[in-house]
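These notes are about the structure you will find just below.
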Amino acid sequence: MSLNKAVLEIRQRIKVKPSPTNEPAASWTGTDLVNGVQTKTLTVIFKSAGCRWGKAGGCTMCGYVYDCASEPPSLEDYMAQLEKAMRKAEKFPEFMVKIFTSGSFLDEQEVLPEARDAILKNLTEDPRVTKVLVETRPNYVTEENVQACLSILKNKPFELAFGLETSSDKIRRDSINKGFTFQDFVHAAETAKKYGVTVKVYLMLKPLFLSERQAMEDIIRSIDDAAPYADTISINLCNVQKGTLVEALWEKGQYRPPWLWSIIEILRQAKAAHPELPLMSDPVGAGSKRGPHNCKICSSEVADSLRTFSLTQNPADLSTADCECKELWKKVLEIEDFTYGTPILD
(Lines of atoms letter the chains of each structure in order from A; the text may use other names.)
(Lines give C-alpha, C1' and ligand atoms only; values in the text may rest on other atoms or scores of the structure.)
Protein backbone atom coordinates (compact mmCIF):
# COMPACT_ATOMS: atom_id res chain seq x y z
CA MET A 1 0.00 0.00 0.00
CA SER A 2 1.30 3.47 -0.86
CA LEU A 3 1.83 6.02 1.88
CA ASN A 4 -0.79 8.30 0.36
CA LYS A 5 -3.35 5.49 0.21
CA ALA A 6 -2.73 4.65 3.87
CA VAL A 7 -3.31 8.28 4.85
CA LEU A 8 -6.40 8.58 2.64
CA GLU A 9 -8.01 5.46 4.12
CA ILE A 10 -7.71 6.97 7.60
CA ARG A 11 -9.17 10.28 6.40
CA GLN A 12 -12.16 8.52 4.87
CA ARG A 13 -13.01 6.78 8.15
CA ILE A 14 -13.18 10.02 10.15
CA LYS A 15 -16.60 11.62 10.51
CA VAL A 16 -16.38 15.41 10.76
CA LYS A 17 -19.21 17.24 12.51
CA PRO A 18 -20.67 20.20 10.58
CA SER A 19 -19.68 23.56 12.03
CA PRO A 20 -20.64 27.18 11.30
CA THR A 21 -18.89 28.61 8.25
CA ASN A 22 -18.88 32.13 9.72
CA GLU A 23 -16.60 31.23 12.64
CA PRO A 24 -12.83 30.67 12.38
CA ALA A 25 -11.50 27.20 13.11
CA ALA A 26 -9.37 28.84 15.82
CA SER A 27 -7.79 32.14 16.77
CA TRP A 28 -5.49 33.27 19.55
CA THR A 29 -3.05 35.98 20.56
CA GLY A 30 0.60 35.64 21.47
CA THR A 31 4.03 37.21 21.15
CA ASP A 32 6.58 36.70 18.38
CA LEU A 33 10.00 38.09 17.63
CA VAL A 34 9.61 40.37 14.59
CA ASN A 35 12.68 42.20 13.27
CA GLY A 36 14.33 41.67 16.63
CA VAL A 37 11.41 43.16 18.57
CA GLN A 38 8.93 41.23 20.72
CA THR A 39 5.60 41.89 19.00
CA LYS A 40 2.01 41.01 19.84
CA THR A 41 0.42 38.64 17.34
CA LEU A 42 -3.03 37.48 16.33
CA THR A 43 -3.16 34.04 14.73
CA VAL A 44 -6.26 33.20 12.68
CA ILE A 45 -7.02 29.72 11.36
CA PHE A 46 -9.67 30.42 8.72
CA LYS A 47 -12.27 27.77 8.06
CA SER A 48 -11.83 27.34 4.30
CA ALA A 49 -13.01 25.00 1.56
CA GLY A 50 -10.25 22.65 2.70
CA CYS A 51 -6.71 21.63 1.85
CA ARG A 52 -6.62 20.30 -1.70
CA TRP A 53 -3.65 18.06 -0.94
CA GLY A 54 -5.32 16.80 2.24
CA LYS A 55 -8.48 15.82 0.38
CA ALA A 56 -6.38 13.59 -1.85
CA GLY A 57 -4.64 11.98 1.12
CA GLY A 58 -2.22 14.53 2.48
CA CYS A 59 0.44 14.57 5.15
CA THR A 60 1.00 11.76 7.63
CA MET A 61 0.93 13.96 10.75
CA CYS A 62 -1.70 16.55 9.82
CA GLY A 63 -5.08 16.64 11.56
CA TYR A 64 -5.82 20.19 10.43
CA VAL A 65 -7.58 18.87 7.33
CA TYR A 66 -10.60 18.23 9.55
CA ASP A 67 -10.86 21.96 10.36
CA CYS A 68 -12.29 22.87 6.97
CA ALA A 69 -15.86 24.04 6.44
CA SER A 70 -18.57 21.51 5.57
CA GLU A 71 -19.36 23.70 2.55
CA PRO A 72 -17.26 26.44 0.93
CA PRO A 73 -17.58 29.68 2.94
CA SER A 74 -18.97 32.75 1.21
CA LEU A 75 -17.22 36.11 1.13
CA GLU A 76 -19.50 37.20 3.97
CA ASP A 77 -18.51 34.11 5.96
CA TYR A 78 -14.82 34.91 5.62
CA MET A 79 -15.33 38.51 6.74
CA ALA A 80 -17.37 37.31 9.73
CA GLN A 81 -14.56 34.91 10.63
CA LEU A 82 -12.04 37.74 10.49
CA GLU A 83 -14.23 40.07 12.54
CA LYS A 84 -14.63 37.48 15.31
CA ALA A 85 -10.91 36.78 15.40
CA MET A 86 -9.95 40.47 15.45
CA ARG A 87 -11.96 41.00 18.63
CA LYS A 88 -9.28 39.08 20.50
CA ALA A 89 -6.73 41.75 19.64
CA GLU A 90 -8.94 44.77 20.30
CA LYS A 91 -6.82 45.91 23.26
CA PHE A 92 -3.52 45.78 21.36
CA PRO A 93 -2.23 49.16 20.10
CA GLU A 94 -0.40 47.28 17.35
CA PHE A 95 0.08 43.66 16.35
CA MET A 96 1.04 41.28 13.56
CA VAL A 97 -1.60 39.05 11.96
CA LYS A 98 -0.73 35.46 11.01
CA ILE A 99 -3.16 33.78 8.61
CA PHE A 100 -3.51 30.02 8.24
CA THR A 101 -6.13 27.69 6.79
CA SER A 102 -6.37 23.91 6.81
CA GLY A 103 -4.27 24.15 3.65
CA SER A 104 -3.01 27.13 1.64
CA PHE A 105 -4.24 30.72 1.76
CA LEU A 106 -2.97 31.30 -1.80
CA ASP A 107 -4.78 28.30 -3.31
CA GLU A 108 -7.60 29.96 -5.24
CA GLN A 109 -9.68 26.76 -5.13
CA GLU A 110 -9.49 26.79 -1.34
CA VAL A 111 -9.83 30.52 -0.65
CA LEU A 112 -11.48 32.47 -3.47
CA PRO A 113 -9.42 35.44 -4.69
CA GLU A 114 -12.19 37.90 -3.76
CA ALA A 115 -12.18 36.57 -0.19
CA ARG A 116 -8.39 36.67 -0.03
CA ASP A 117 -8.34 40.24 -1.31
CA ALA A 118 -11.11 41.38 1.05
CA ILE A 119 -9.28 39.94 4.07
CA LEU A 120 -6.03 41.65 3.11
CA LYS A 121 -7.84 44.94 2.38
CA ASN A 122 -9.44 44.86 5.81
CA LEU A 123 -6.05 44.32 7.46
CA THR A 124 -4.44 47.03 5.34
CA GLU A 125 -7.01 49.56 6.51
CA ASP A 126 -6.41 48.73 10.19
CA PRO A 127 -3.52 50.96 11.33
CA ARG A 128 -2.84 48.66 14.29
CA VAL A 129 -1.76 45.81 11.99
CA THR A 130 2.01 46.10 11.52
CA LYS A 131 2.63 43.01 9.39
CA VAL A 132 0.70 40.22 7.67
CA LEU A 133 1.87 36.62 7.34
CA VAL A 134 0.07 33.98 5.27
CA GLU A 135 0.89 30.28 5.00
CA THR A 136 0.79 28.44 1.69
CA ARG A 137 2.21 25.46 -0.11
CA PRO A 138 4.98 26.69 -2.44
CA ASN A 139 3.30 25.44 -5.61
CA TYR A 140 0.56 28.05 -5.19
CA VAL A 141 2.99 30.98 -5.18
CA THR A 142 3.12 32.94 -8.43
CA GLU A 143 4.45 36.34 -9.35
CA GLU A 144 0.88 37.34 -10.12
CA ASN A 145 -0.64 36.51 -6.74
CA VAL A 146 2.32 37.89 -4.81
CA GLN A 147 1.97 41.16 -6.70
CA ALA A 148 -1.80 41.11 -6.14
CA CYS A 149 -1.32 40.76 -2.39
CA LEU A 150 1.30 43.49 -2.30
CA SER A 151 -0.88 45.87 -4.30
CA ILE A 152 -3.60 45.55 -1.64
CA LEU A 153 -1.26 45.68 1.36
CA LYS A 154 0.51 48.75 -0.04
CA ASN A 155 3.49 49.42 2.24
CA LYS A 156 2.47 46.99 4.97
CA PRO A 157 5.14 44.28 5.44
CA PHE A 158 4.16 40.90 4.02
CA GLU A 159 5.53 37.44 4.83
CA LEU A 160 4.99 34.05 3.23
CA ALA A 161 5.26 30.97 5.45
CA PHE A 162 6.00 27.52 4.08
CA GLY A 163 5.69 24.13 5.77
CA LEU A 164 8.89 22.82 4.23
CA GLU A 165 9.27 20.29 7.11
CA THR A 166 12.68 19.05 5.87
CA SER A 167 15.16 19.80 3.11
CA SER A 168 15.31 16.08 2.29
CA ASP A 169 13.05 15.19 -0.63
CA LYS A 170 13.25 11.53 0.42
CA ILE A 171 12.03 12.18 3.97
CA ARG A 172 9.39 14.64 2.77
CA ARG A 173 8.10 12.00 0.33
CA ASP A 174 8.52 8.75 2.30
CA SER A 175 7.86 9.92 5.88
CA ILE A 176 5.56 12.93 5.46
CA ASN A 177 3.89 12.53 2.04
CA LYS A 178 4.11 16.28 1.56
CA GLY A 179 3.74 16.36 -2.20
CA PHE A 180 6.34 18.94 -3.21
CA THR A 181 10.12 19.18 -3.54
CA PHE A 182 12.84 21.34 -2.05
CA GLN A 183 13.24 23.02 -5.42
CA ASP A 184 9.54 23.91 -5.40
CA PHE A 185 10.20 25.70 -2.12
CA VAL A 186 13.32 27.42 -3.46
CA HIS A 187 11.41 28.73 -6.48
CA ALA A 188 8.62 30.10 -4.26
CA ALA A 189 11.07 31.67 -1.82
CA GLU A 190 12.98 33.33 -4.65
CA THR A 191 9.72 34.67 -6.07
CA ALA A 192 8.88 36.15 -2.67
CA LYS A 193 12.33 37.70 -2.29
CA LYS A 194 12.11 39.23 -5.76
CA TYR A 195 9.23 41.39 -4.51
CA GLY A 196 10.60 42.17 -1.06
CA VAL A 197 8.41 39.61 0.72
CA THR A 198 10.01 37.93 3.73
CA VAL A 199 10.01 34.14 4.13
CA LYS A 200 9.31 31.99 7.17
CA VAL A 201 10.13 28.31 7.05
CA TYR A 202 8.52 25.66 9.23
CA LEU A 203 10.53 22.49 9.78
CA MET A 204 9.28 19.41 11.62
CA LEU A 205 11.28 17.39 14.08
CA LYS A 206 10.82 13.62 13.94
CA PRO A 207 8.36 12.62 11.23
CA LEU A 208 7.52 8.92 10.92
CA PHE A 209 10.16 6.25 10.37
CA LEU A 210 13.13 8.23 11.73
CA SER A 211 15.03 7.45 14.92
CA GLU A 212 15.64 10.28 17.38
CA ARG A 213 19.21 10.73 16.17
CA GLN A 214 18.21 10.62 12.51
CA ALA A 215 15.52 13.21 13.19
CA MET A 216 18.01 15.54 14.90
CA GLU A 217 20.51 15.20 12.09
CA ASP A 218 17.78 15.89 9.54
CA ILE A 219 16.71 19.14 11.21
CA ILE A 220 20.27 20.41 11.64
CA ARG A 221 20.94 19.70 7.96
CA SER A 222 17.60 21.24 6.94
CA ILE A 223 18.35 24.47 8.81
CA ASP A 224 21.65 24.73 6.94
CA ASP A 225 19.91 24.09 3.61
CA ALA A 226 16.97 26.45 4.18
CA ALA A 227 18.94 29.29 5.77
CA PRO A 228 19.87 31.02 2.47
CA TYR A 229 16.17 31.38 1.61
CA ALA A 230 14.62 32.06 5.03
CA ASP A 231 14.27 35.16 7.17
CA THR A 232 13.01 33.05 10.07
CA ILE A 233 12.98 29.31 10.77
CA SER A 234 10.49 27.77 13.17
CA ILE A 235 10.86 24.14 14.21
CA ASN A 236 7.63 22.33 14.95
CA LEU A 237 7.92 19.27 17.16
CA CYS A 238 5.74 16.48 15.80
CA ASN A 239 2.74 15.75 17.99
CA VAL A 240 0.10 13.05 17.68
CA GLN A 241 -3.03 14.54 16.10
CA LYS A 242 -6.29 12.65 15.80
CA GLY A 243 -7.16 10.99 12.52
CA THR A 244 -3.59 10.71 11.24
CA LEU A 245 -1.19 7.94 10.27
CA VAL A 246 1.09 9.18 13.05
CA GLU A 247 -1.72 8.45 15.52
CA ALA A 248 -2.35 5.00 14.06
CA LEU A 249 1.31 4.01 14.50
CA TRP A 250 1.58 5.72 17.90
CA GLU A 251 -1.37 3.68 19.16
CA LYS A 252 0.49 0.52 18.09
CA GLY A 253 3.61 1.58 19.98
CA GLN A 254 5.49 2.24 16.74
CA TYR A 255 6.03 5.99 17.16
CA ARG A 256 7.16 8.26 19.97
CA PRO A 257 7.07 12.08 19.71
CA PRO A 258 10.48 13.76 19.99
CA TRP A 259 12.33 14.36 23.23
CA LEU A 260 12.54 17.99 24.31
CA TRP A 261 16.25 17.46 24.91
CA SER A 262 16.60 16.92 21.16
CA ILE A 263 15.31 20.36 20.19
CA ILE A 264 17.43 21.97 22.93
CA GLU A 265 20.56 20.45 21.39
CA ILE A 266 19.44 21.29 17.84
CA LEU A 267 18.91 24.96 18.70
CA ARG A 268 22.27 25.19 20.46
CA GLN A 269 24.09 23.85 17.43
CA ALA A 270 22.03 25.76 14.86
CA LYS A 271 22.30 29.10 16.67
CA ALA A 272 26.08 28.73 16.80
CA ALA A 273 26.13 28.04 13.07
CA HIS A 274 23.62 30.79 12.17
CA PRO A 275 23.86 33.48 14.87
CA GLU A 276 21.97 36.12 12.84
CA LEU A 277 19.09 33.87 11.75
CA PRO A 278 16.04 33.93 14.05
CA LEU A 279 15.29 30.37 15.15
CA MET A 280 12.25 29.45 17.18
CA SER A 281 10.19 26.55 18.44
CA ASP A 282 6.81 26.46 20.17
CA PRO A 283 6.51 23.00 21.75
CA VAL A 284 2.77 22.42 21.31
CA GLY A 285 1.49 19.72 23.66
CA ALA A 286 4.81 19.54 25.50
CA GLY A 287 4.84 17.14 28.43
CA SER A 288 1.88 15.06 27.25
CA LYS A 289 2.11 11.55 25.82
CA ARG A 290 0.89 12.86 22.45
CA GLY A 291 3.30 15.77 22.46
CA PRO A 292 7.07 16.21 22.65
CA HIS A 293 8.22 15.25 26.12
CA ASN A 294 10.99 14.30 28.47
CA CYS A 295 9.95 13.02 31.89
CA LYS A 296 7.15 14.47 34.01
CA ILE A 297 9.64 16.27 36.24
CA CYS A 298 11.44 18.44 33.68
CA SER A 299 9.19 18.69 30.59
CA SER A 300 7.45 21.89 31.69
CA GLU A 301 10.67 23.72 32.56
CA VAL A 302 12.42 22.67 29.36
CA ALA A 303 9.41 23.67 27.23
CA ASP A 304 9.32 27.09 28.92
CA SER A 305 13.00 27.58 28.12
CA LEU A 306 12.24 26.95 24.44
CA ARG A 307 9.55 29.62 24.47
CA THR A 308 11.89 32.08 26.17
CA PHE A 309 14.71 31.38 23.71
CA SER A 310 12.32 31.93 20.80
CA LEU A 311 11.83 35.51 22.00
CA THR A 312 15.37 36.32 23.15
CA GLN A 313 17.51 34.27 20.72
CA ASN A 314 19.94 33.86 23.61
CA PRO A 315 21.28 30.28 23.82
CA ALA A 316 21.87 30.84 27.54
CA ASP A 317 18.09 30.72 27.97
CA LEU A 318 17.93 27.12 26.75
CA SER A 319 17.47 24.71 29.63
CA THR A 320 20.54 23.20 31.24
CA ALA A 321 18.46 21.27 33.78
CA ASP A 322 20.32 18.31 35.21
CA CYS A 323 17.52 15.75 35.11
CA GLU A 324 17.96 11.99 35.30
CA CYS A 325 16.02 11.53 32.07
CA LYS A 326 18.77 13.32 30.15
CA GLU A 327 20.96 10.23 30.49
CA LEU A 328 18.09 8.10 29.17
CA TRP A 329 17.80 10.42 26.17
CA LYS A 330 21.53 10.09 25.49
CA LYS A 331 21.21 6.31 25.65
CA VAL A 332 18.29 6.43 23.19
CA LEU A 333 20.49 8.35 20.75
CA GLU A 334 23.15 5.67 21.08
CA ILE A 335 21.10 2.54 20.56
CA GLU A 336 17.74 3.39 18.93
CA ASP A 337 19.10 2.90 15.42
CA PHE A 338 19.63 -0.76 16.34
CA THR A 339 16.05 -1.42 17.50
CA TYR A 340 14.63 -1.56 13.97
CA GLY A 341 12.35 1.44 14.40
CA THR A 342 10.79 0.39 17.69
CA PRO A 343 10.81 3.27 20.22
CA ILE A 344 12.75 2.36 23.36
CA LEU A 345 10.71 4.53 25.74
CA ASP A 346 7.20 5.97 25.47
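Here, residue 1 is simply the first one shown, and the rest follow in order.
Each residue, glycine too, has its Cβ placed from N, Cα and C.
Residues annotated as domain 'Radical SAM core' in Swiss-Prot, with sequence analysis given as evidence: 36-276.
Around Cys51 (mutagenesis position), the C-beta neighbours below 8 angstroms that are at least 6 residues distant in the chain are Gly58, Cys62, Tyr64, Val65, Cys68, Thr101, Ser102, Gly103, Ser104, Glu110. Here Swiss-Prot notes a mutagenesis experiment, Cys51 to Ala, with the remark: Loss of archaeosine formation.
Summarising the annotation, Swiss-Prot assigns [4Fe-4S] cluster binding site to Cys51, Cys59, Cys62. For Cys59 (mutagenesis position), other Cβ atoms within 10 Å of its Cβ number 27. Cys59 (mutagenesis position) falls outside any helix or strand according to DSSP and counts as coil.
Here Swiss-Prot describes Cys59 to Ala as a published mutagenesis experiment; the accompanying note says: Loss of archaeosine formation.
Record note (Swiss-Prot), mutagenesis Cys62 to Ala: Loss of archaeosine formation. The unchanged residue is displayed.
Following the DSSP three-state reduction, the secondary structure of Cys51 (mutagenesis position) is coil. Taking the mean position of the Cβ atoms of Cys51, Cys59, Cys62 as the [4Fe-4S] cluster site, the remaining same-chain residues with a Cβ inside 8 Å of that point are Trp53, Gly54, Gly58, Met61, Tyr64, Val65, Ser102, Gly103.
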